[in-house]
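Below: the structure, in structure tokens.
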Amino acid sequence: MEVVDETEALQRFFEGHDISGALEPSNIDTSILEEYIGKEDASDLCFPEISAPASTASFPHGPPAIPGSSGLHHLSPPGSGPSPGRHGPLPPPTYGTPLNCNNNNGMGTAPKPFLGGSGPPIKAEPKAPYAPGTLPDSPPDSGSEAYSPQQVNDPHLLRTITPETLCHVGVSSRLEHPPPPPAHLPGPPPPPPPPPHYPVLQRDLYMKAEPPVPPYAAMGPGLVPPELHHTQQTQVLHQLLQQHGAELPPHPSKKRKHSESPPNTLNAQMLNGMIKQEPGTVTALPPHPARAPSPPWPPQGPLSPGTGSLPLSIARAQTPPWHPPGAPSPGLLQDSDSLSGSYLDPNYQSIKWQPHQQNKWATLYDANYKELPMLTYRVDADKGFNFSVGDDAFVCQKKNHFQVTVYIGMLGEPKYVKTPEGLKPLDCFYLKLHGVKLEALNQSINIEQSQSDRSKRPFNPVTVNLPPEQVTKVTVGRLHFSETTANNMRKKGKPNPDQRYFMLVVALQAHAQNQNYTLAAQISERIIVRASNPGQFESDSDVLWQRAQLPDTVFHHGRVGINTDRPDEALVVHGNVKVMGSLMHPSDLRAKEHVQEVDTTEQLKRISRMRLVHYRYKPEFAASAGIEATAPETGVIAQEVKEILPEAVKDTGDVVFANGKTIENFLVVNKERIFMENVGAVKELCKLTDNLETRIDELERWSHKLAKLRRLDSLKSTGSSGAFSHAGSQFSRAGSVPHKKRPPKLANKSSPAVPDQACISQRFLQGTIIALVVVMAFSVVSMSTLYVLSLRSEEDLVDADGSLAVSTSCLLALLRPQDPGGSEAMCPWSSQSFGTTQLRQSSMTTGLPGTQPSLLLVTKSASGPALRALDLCSSQPCPIVCCSPPVSSPATDPALGPTLTPTPSPSSNPKHSGPGQMAPLPVTNIRAKSWGISANGISYSKHSKSLEPLASPVVPFPGGQSKTKNSPSFNLQSRARRGAPQPSPSPAQFTQTQGQLDPAPSLTSIQLLENSMPITSQYCVPEGACRLGNFTYHIPVSSSTPLHLSLTLQMNSSTPVSVVLCSLTSEEEPCEEGGFLQRFHPHQDTQGTSHQWPVTILSFREFTYHFRVTLLGQANCSSEAIVQPATDYYFHFYRLCD
């Protein structure tokens, strides 16, 4: 070709194009001009052929040019004869012809014949030339984008195009044969038998270039000359397209989200998280047939690319040469391999697809009315969708294009489609794309497509041709959503909680008798479609990490994954975590509810059932989790723990390894939960250890006692045999024989020693005998005296029916002298229910053997709940404080109240219901003041720490549920301090059960704040102690509670009331010298719903606080106040003694 100057080059360039209305900078292909201007030596630069008269075209110099053609030339099928340009005949195959610049787009030199035999034909994808008046649709700087759509110049066709008309648009042009060559050109030589013609594509249809075919050596046996000629033409065409595409600079701002590697192979770069490949990347065929991809070789036969207004790129993959005949093509069954490859790779972030409405898919049948297997159908999103971590969804900018590629594998040759009306003959297949709303799948979103002039038109379905036993690849680009999703604006830099989403549906439909039937469809993940102005949204880098309110802190909204891009918790770490500090857990009682004590025995049993093992993780799991596979571990098995402790095991879903293996329902263990089980088990072991230590101590004490007894027995035996055996024998012999016969016996002894020894022995024995007699006599007198005193005391204490027998040991303890400096001790009294009693030895302990039995007074009674005693000890060991029985008249402080004694409460006896003065108790009434009253009748020994409360001296003994008789008329009027009404469940329930019109004010709850000890109806002892208007609570105080301890009594009411302390009384002398009752100002009251009164543990054995609850502002402690609505509360404290 001759070298031309710049002016002629520009003239030739613009003469080859119809530039009317298409001279925008984005539409003019100036690559040839820039190449010519940039090169100094442009001798090798080739321009497209300029239209010239037909007479000037000479056949030896190359094929004639088509008027208005530029760039690529259409390739006629092999055997169809040479053609000039698109329709002209090709010259006969020649050998050794040099490559002409005008033929570098597909008309290369005729290759040499291949002599290796026949092989499978390899068809090249047809390429349409640039039509006059149009330019290449894609700008030269957007090589990564899809080709632009072809144009339909008829406006009426654009408005009336429907899926029904898709099957017939351009059919005549596609099926017409190439016109004969011009008459002035010489005719071509006789062609071989013509194969099926390629369809004549419309002028504006451009097909995307596919990867080059494998080398000739991989083609199998030799090819026949026509197939060889066409194969070599295809090789040259693909090489030129690849070289031309490589010169186009890629767009720097495009993000690659999907790989165009072979669909059924897993690229090593994908596993390593490297940059993903773009469409058109050259990928060599794998050496092993088992992993071979479906080669993208176009088959023979007509090509149906679609209507004139839809851009698409179709490629078909034939069965590889090594595939055995009769077996299904691996290219048609590639979905399983693709799922195990890039789709399940955790480092491969791409939008996912899933089948859509499978229950509506139709079935295909062949010409013999046999049902065909399900076709393979896969959709890939090539570009346009970027994953946003902050939004946890894929984002598509409305101004940007998105592109999808569909792979369709057809098994068999379909002729009919099954419909509800029966089998219908097929007209055509087409792809339909539309969007749906996530919250309403029945609402469709239209898809638009950009044209070459940047305008947008509604997207119409793409007609595709599906040859049998082949895979068809369809690429549709330059797509947009017609609208954006709702609620896209962020709130304070965070994703909108009301964000709406779209989903893209790509469906393959069949057209039969003016009806459409879905054969396969896939739907994408949720998509956010944003407006065209990206400034409305903050970048992901600003949204992910933001500055917190505190200095030098940042926060992230959402989940965080380290070494993983799919965190299912707030923080997921694949690898080891090093913590130099401590891990904190919430444990505040105020944030908890339903708190219950655990059974440590069960925890010990569960821990004993758990198996502890040594193990190592599998290499594939260690690689995906980021841990070392060789490091030995010690732990438990989740499946075994799930059977023992199900709440400690959690299912986290499926785990996919790098090699494609999957663990379904992967289980993880909450070791914190197992740790707490260990704490409970250790507590139970501590209890068992303490019990064993106590038993060992008891055994050691008994062992020491037995050893002492053995030593004493041995000393007695040796002393009696060594010291008194000789003297005793002489004394017995001297008393039995006459004195005058003794000298012969003494003659054998020494004369001076025998008389002295006999005299001393006799005097010693006589003195010892006299002393023993005196001691025995004194013991008998003492025992008799004590017995008489005990009988007299019992007569004073026991009632007329003799229902009580007092232990003699208790009286002995009272008469035993006490150390003035030590603490006074009282006899332990067991709780009783009055009836016929019996005296027995009690050996009850707290489960510890070897405790000395104590003499306790018990009765047979029904069991009841144990009362909680007031036990507060500030320092260990706790001193035992016990008061002695009173020996004088009741002592009161005249300044405590208006009277010396409090107003007694109504008695259970009707004739003592009114107020009156209490009578002092007799001195001999010792037992009544320390008597333990309980409904359960359980006696406690010396070592018991939860003693039953001791009853008040003013409480009449109630009738218990004993097995013996009971006196219903039994009363102690002379000893009654105040009557006791019948017990009730709670103070608040009296008001509800009486049903009175004007109920007396009462309290809803009472407790001691220092140890949160509630005072409930359990302390209403005996029966009838609590009733409407009068509540008497008997509160036991343990012997370890120190004297002068200040407590706070909190009383709550449902309505505002007034509470006043009326009196503080005691009938006994103080336990220590100088003890006195507290003075207080009378008629001090508190008002409201919550009242707190100070209470002091006085140095008295028993003392009583009297509070009165009245209406608001009517506090009065006088006896006349009984007429007004008021409730009296008596809190009787009594000290327990071991």
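Note that Cβ sites are derived from N, Cα and C of the backbone, with glycine treated the same way.
Mean model confidence for the domain 'Peptidase S74' (587-696) is a pLDDT of 91. Look at Swiss-Prot and you will find 587-696 tagged as domain 'Peptidase S74', backed by sequence analysis.
GLY384 (mutagenesis position) counts 28 other C-beta atoms within 10 Å of its own C-beta, drawing on all protein chains shown. In Swiss-Prot, the entry for mutagenesis GLY384 to Arg states: Does not affect subcellular location. Impaired DNA-binding. The structure shown retains the original residue.
Record note (Swiss-Prot), mutagenesis LYS399 to Ala: Abolishes DNA-binding. The unchanged residue is displayed. Of all Cβ atoms in the protein chains displayed, 12 besides its own lie within 10 Å of the Cβ of LYS399 (mutagenesis position).
In the three-state DSSP assignment, the secondary structure recorded for ARG454 (mutagenesis position) is coil. According to Swiss-Prot, the mutagenesis experiment ARG454 to Ala carries this note: Abolishes DNA-binding.
For the mutagenesis experiment GLU469 to Arg, the note given by Swiss-Prot reads: Loss of trimerization; when associated with 439-E--L-441 DEL. Under DSSP, GLU469 (mutagenesis position) is assigned to coil, being neither helix nor strand in the three-state scheme.
ARG478 (mutagenesis position): 24 other CB atoms within 10 A of its CB, across all protein chains. Looking at Swiss-Prot, you'll find the mutagenesis ARG478 to Ala noted as follows: Abolishes DNA-binding.
The Cβ neighbour count for GLU469 (mutagenesis position), using a 10 Å radius over every protein chain in view, is 16.
Taking Cα separation as the measure, ARG454 (mutagenesis position) is nearest to ARG478 of the mutagenesis positions GLY384, GLU469, ARG478. Helix, strand and coil counts from DSSP across the domain 'Peptidase S74' (587-696) read 56 helix, 16 strand, 38 coil. The local packing around ARG454 (mutagenesis position), expressed as other Cβ atoms within 10 Å of its Cβ over all shown chains, amounts to 10. Each residue contributes its Cα atom, and for GLU469 (mutagenesis position) and ARG478 (mutagenesis position) those atoms are 30 Å apart.
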